[in-house]
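Noted in Swiss-Prot for the protein shown:
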{"type": "DOMAIN", "residues": "27-77", "note": "domain 'BPTI/Kunitz inhibitor'"}
{"type": "MUTAGEN", "residues": "K39 to A", "note": "Slight decrease in binding affinity for Kv. Important decrease in binding affinity for Kv; when associated with A-48"}
{"type": "MUTAGEN", "residues": "K46 to A", "note": "Slight decrease in binding affinity for Kv"}
{"type": "MUTAGEN", "residues": "W47 to Q", "note": "Decrease in binding affinity for Kv; when associated with K-49"}
{"type": "MUTAGEN", "residues": "K48 to A", "note": "Important decrease in binding affinity for Kv. Important decrease in binding affinity for Kv; when associated with Q-35 and A-50. Important decrease in binding affinity for Kv; when associated with A-39"}
{"type": "MUTAGEN", "residues": "A49 to K", "note": "Decrease in binding affinity for Kv; when associated with Q-47"}
{"type": "MUTAGEN", "residues": "K50 to A", "note": "Slight decrease in binding affinity for Kv. Important decrease in binding affinity for Kv; when associated with Q-35 and A-48"}
{"type": "MUTAGEN", "residues": "R74 to A", "note": "No change in binding affinity for Kv"}
Amino acid sequence: SGHLLLLLGLLTLWAELTPVSGAAKYCKLPLRIGPCKRKIPSFYYKWKAKQCLPFDYSGCGGNANRFKTIEECRRTCVG
């Protein structure tokens, strides 16, 4: 019972940390800050440079290539 619980916990952790197969699709999207006026510190993945870079998100619009932290960007797009 204890081993089964440990295995279940490890599988859950693995599932949470493994990037989704569709992630690369939106990592290739161009930077879109959106049309609104706010300046929310965010990160996007620059496909050609193969790196996560900072930008100020406007608060609306944009696309899925937008992350709250550089760690989230790297985990999703860099691997």
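In case you wondered, yes, glycine gets a Cβ from its N, Cα and C as well.
In this structure the noted substitutions are not present, so the sites keep their original residues.
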Any idea what the Cα distance is from K48 (mutagenesis position) over to R74 (mutagenesis position), rounded to a whole Å? 15
Which ones in the same chain are close to K50 (mutagenesis position), with CB under 8 Å and 6+ residues apart in sequence? V78
K46, K48, R74: which of these mutagenesis positions has the sparsest Cβ neighbourhood within 10 Å? K48
List the Cα distance (Å, whole number) between K46 (mutagenesis position) and R74 (mutagenesis position). 11
Averaged over the whole of the domain 'BPTI/Kunitz inhibitor' (27-77), what is the pLDDT? 96
How many of the residues that make up the domain 'BPTI/Kunitz inhibitor' (27-77) does DSSP mark as helix, as strand and as coil? 9 helix, 15 strand, 27 coil
Rounded to a whole number, how many Å is the Cα of R74 (mutagenesis position) away from the Cα of W47 (mutagenesis position)? 12
